[in-house]
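J.: Positions annotated as active site, proton acceptor by Swiss-Prot: His29. For the mutagenesis result Glu49 to Lys, the note given in Swiss-Prot is Restores biofilm formation upon phage infection, crRNA forms. A mutagenesis experiment is reported in Swiss-Prot for this position, Glu49 to Ala, and the note states: No biofilm formation upon phage infection, no crRNA formed.
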Amino acid sequence: MDHYLDIRLRPDPEFPPAQLMSVLFGKLHQALVAQGGDRIGVSFPDLDESRSRLGERLRIHASADDLRALLARPWLEGLRDHLQFGEPAVVPHPTPYRQVSRVQAKSNPERLRRRLMRRHDLSEEEARKRIPDTVARALDLPFVTLRSQSTGQHFRLFIRHGPLQVTAEEGGFTCYGLSKGGFVPWF
């Protein structure tokens, strides 16, 4: 995880930045699934936590070899005109680290009740007692909107940037490039 590549969204009057970032992130996810492995992480250096926005830059963190392999894939077809690429570069030192991870909200009590009813053979009334409407939790985190390849449903993938740390701990990344224990340099 000693190299990185910045991909910046170009201003576009037809597409808002959040929409372009969602498309870019979805294409990256597909490329990471095809490439396999758990050694590529992402961060959003232009993050604006006060407004829950990821910003207009996606940073991909990897070794030089993993970054070269990713860039050799044709995963950005149809999107290149909307993007500006930096050159792969070495991570500056010293730099702090942080986890960039997915957060799943338990925001839909109705869905949770249906799941509980299916799994435990409960009536709707019993499920409502166990999961009242008050359990709904809205997240105030930035997100990308993706489309599930298996169901076709659109969903929000909420992203949390954890606190800064002096050192990185060992861990990997998901096929979204998000932490499953791994840390990325933050600069």
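Glycine too: its Cβ is placed from the backbone N, Cα and C atoms.
Although substitutions are noted, the structure shown does not include any of them.
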J.: For His29 (active site, proton acceptor), which residues in the same chain are close in space, meaning a Cβ under 8 Å from its Cβ, but six or more apart along the sequence?
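T.: The answer is Leu146, Cys175, Tyr176, Gly177.
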J.: Please give me the CB contact count at 10 A for Glu49 (mutagenesis position), counting all chains in the structure.
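T.: The answer is 12.
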